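Here is the structure we will look at, set down as structure tokens.
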Amino acid sequence: MANVSKKVSWSGRDRDDEEGAPLLRRTGQPDEETPLLNGAGPGARQSHSALFRIGQMNNVELDDELLDPEVDPPHTFPKEIPHNEKLLSLKYESLDYDNSENQLFLEEERRINHTAFRTVEIKRWVICALIGILTGLVACFIDIVVENLAGLKYRVIKDNIDKFTEKGGLSFSLLLWATLNSAFVLVGSVIVAFIEPVAAGSGIPQIKCFLNGVKIPHVVRLKTLVIKVSGVILSVVGGLAVGKEGPMIHSGSVIAAGISQGRSTSLKRDFKIFEYFRRDTEKRDFVSAGAAAGVSAAFGAPVGGVLFSLEEGASFWNQFLTWRIFFASMISTFTLNFVLSIYHGNMWDLSSPGLINFGRFDSEKMAYTIHEIPVFIAMGVVGGILGAVFNALNYWLTMFRIRYIHRPCLQVIEAMLVAAVTATVAFVLIYSSRDCQPLQGSSMSYPLQLFCADGEYNSMAAAFFNTPEKSVVSLFHDPPGSYNPMTLGLFTLVYFFLACWTYGLTVSAGVFIPSLLIGAAWGRLFGISLSYLTGAAIWADPGKYALMGAAAQLGGIVRMTLSLTVIMMEATSNVTYGFPIMLVLMTAKIVGDVFIEGLYDMHIQLQSVPFLHWEAPVTSHSLTAREVMSTPVTCLRRREKVGIIVDVLSDTASNHNGFPVVEDVGDTQPARLQGLILRSQLIVLLKHKVFVERSNMGLVQRRLRLKDFRDAYPRFPPIQSIHVSQDERECTMDLSEFMNPSPYTVPQEASLPRVFKLFRALGLRHLVVVDNHNQVVGLVTRKDLARYRLGKGGLEELSLAQT
């Protein structure tokens, strides 16, 4: 059972009715004792106040029993609350994935005839095509710039190393390598830390949250895209243990969000197209297509992109959306393939389907037998354990960063330090290695000879002195004997910790390729070891085990199964290994989940995001809507005084975003629910002065169209920017035409799983709780549901924090 220690009201505090309460109704039963799950009596209840600041010294409201009786009210005393995963942030708002079916919406829908409906559908397909084209072009730009900048850097360093190997003074080569890496990473980190912090990392957790219904500030803005693309180029060229494939998912999502709106709010340009799609519901579907197009461009895997969007991203799905997402993915792959083929001088040879090409695995030369399946499962176990270790280390590292490295300047210094350490460690390992291999048959672009004989190269450099994508291909396809076990073991150990340290830096970067590279290294080592131990012919090609190890390691870290299986199959152009890859990924996920969550889910929790999973906690049937709902609720009347509305919207302590509308009755009679209206709608109504004087109630207030609301979307002005005179405060606003007259409601006795299923499946933002007389008694929001989760000790309730 849950240890429910706090009950946090929707408004963040309990308030008595103030003057003017007859016009502004606060419903609910704050004086009634709410049963506790642990059986504690009324005396054990704590205050509703539970507002904290994470990682900062700020004013907080503490529970009454925690206060020193000799001190003044808590507002004057700061307290730092250590950040942990058992906090839920109040700063995140929900997106409106349920259309408000008010009179304006219904009138517009009724006016749409069959021809207009077909036009809207055609526009959806056109937008998906544009998403695919632009995502593919962005991927081409990233790939070409990285190839040229990284090539220039490695050529300069190689020439310097070759020069000083003969005459001595390789320390200067080390200094040059570390300086170049740090310089690139410095620029990449500065633009992220100081201009757009949301562009840090791969962006996959943020896009998952957006598609789940959480409004992440700036996550799909044009500025974020520019910083993301620039940052990932500089991170990869800077030699960090990162990849450019993960951020393509975020980039595709931003492109989709921008194209589908037909305007740029950042550039203040409105092209007057696609106005019908200016709402969260439509934008969500296009962002799903953008995420899939990003995967498709990264790996040349259009089907894998669709499945990734389904498995990891989209919370809401339908058949027509599947077709459009697949179409966008195919267009993205083709665009990338076509442009890169032209760039490489083979205009009609479409041989570059993705940013990374794993190369073709020959089924005849690398066939597997039934006896190898247990070996593959064992590799999945290893991948799950190593993935759990990776995630656990990254968890503690992220906690340290949240507490101590939260200033932008410190974040930039850390990124530069990691870049310098990565270059230093790579140089030392290459310098110390005596693993020399013949140049003939090598796939190295920049072979380093160092102390090897003429015609040979240092094999440790094949892993370190290259972009991560090329290193993965080298481990997959270099012939047997290209690496000795000591080289692979050292590389795996060192790169594992470097990748773990790198993920979470304030740079734009992904974890896909580093995970594949780590897994390919220990997988190849695994195959070599089996060959030594058994001497059997079936163990002959270590590239096969490098592929399985790569899948196991990536699956153990991110815990994807279905989509990753198809991505690996499409990227290798080989269906033969579909079954063993699936076994490896499933085993890695099962083993990893025993110890810790996947990397993306872990970082979502660390950011205290109110993320709703597919199902409610399995042990939550004992909870009802009455126990989880927020009370008291601020309600408005059908015809409300403008001054009351302005005061409600200006209340920064509550920051309400949805208001039940009740019937106009006397103060002595209970008010029944009539509808629901959003803060954003009220803002637009106030901006356009949609009200009349109380003395002239017979006048008709100004009419608005849906276009007026869409023009204000998505950056609705704050209430502070709207001037309302004292005379206007006495006017009256009729909400009947703008409220949603049929909001979803549940009775107080509804179980939490039932409430959760309704809220989650319909993409709701507010769910009204009513009694037997249809009177509002509470409101269920995303945070009310997200704060209950299944912990190691059973059902637990998270604390709400103002981060």
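Even glycines carry a Cβ here, placed using N, Cα and C.
Keep in mind it's a predicted model, so treat the numbers as computed, not measured.
What Swiss-Prot says about this one:
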BINDING   S202, F512, Y600  chloride binding site
BINDING   H656, N657, G658, T781, R782, K783, D784  ATP binding site
DOMAIN    629-693  domain 'CBS 1'
DOMAIN    739-797  domain 'CBS 2'
MUTAGEN   Y713 to C  Increased cytoplasmic vacuole size. Knockin mice develop albinism and lysosomal-storage disease
Next item on the list: Show which residues of the chain containing S202 (chloride binding site), separated from it by at least 6 in sequence, have their CB under 8 Å from its CB.
Entry: G246, P247, I249, H250, A509, G510, V511, F512
Notebook entry, point to check: Can you tell me how far the Cα of Y600 (chloride binding site) sits from the Cα of T781 (ATP binding site), in Å?
Noted result: 24
Notebook entry, point to check: Neighbourhood of the chloride site (S202, F512, Y600): other residues with Cβ within 8 Å of the Cβ centroid, in order?
Noted result: G201, I204, P205, G246, I249, G510, V511, V558, L599
Checklist line | For T781 (ATP binding site): DSSP state (helix, strand, coil) | finding: strand
Item checked: Average model confidence [pLDDT] within the domain 'CBS 2' (739-797) -> 90
Next item on the list: Provide the three-state DSSP residue tally for the domain 'CBS 1' (629-693): helix first, then strand, then coil.
Entry: 18 helix, 22 strand, 25 coil
Notebook entry, point to check: Cα-Cα separation of H656 (ATP binding site) and Y713 (mutagenesis position), in Å?
Noted result: 18
Checklist line | DSSP three-state assignment (helix, strand or coil) for F512 (chloride binding site) | finding: helix
Check: Just how spread out is the chloride site if you go by the largest Cα to Cα distance in Å among S202, F512, Y600?
Finding: 12
Notebook entry, point to check: If you count the C-beta atoms lying within 10 Å of each candidate's C-beta, which of the binding-site residues N657, T781 ends up with the smallest number?
Noted result: N657
Checklist line | In three-state DSSP terms, the structure that Y600 (chloride binding site) belongs to | finding: helix
Next item on the list: Within 10 Å of each Cβ, count the other Cβ atoms and name the one among the binding-site residues H656, R782, K783 with the highest count.
Entry: R782
Check: In Å, how long is the longest CA to CA span across H656, N657, G658, T781, R782, K783, D784, which the record gives as the ATP binders?
Finding: 14
Next item on the list: Select the most exposed residue of F512, Y600, Y713, where exposure means the fewest other Cβ atoms within 10 Å, treating these as the recorded positions.
Entry: Y713
Next item on the list: Have a look around G658 (ATP binding site) and count the other CB atoms within 10 A of its CB, chains all included.
Entry: 24
Check: What Cα-Cα separation, expressed in whole Å, is found between D784 (ATP binding site) and Y713 (mutagenesis position)?
Finding: 26
Next item on the list: Would you kindly give the Cα-Cα distance separating N657 (ATP binding site) and Y713 (mutagenesis position), rounded to the nearest Å?
Entry: 15
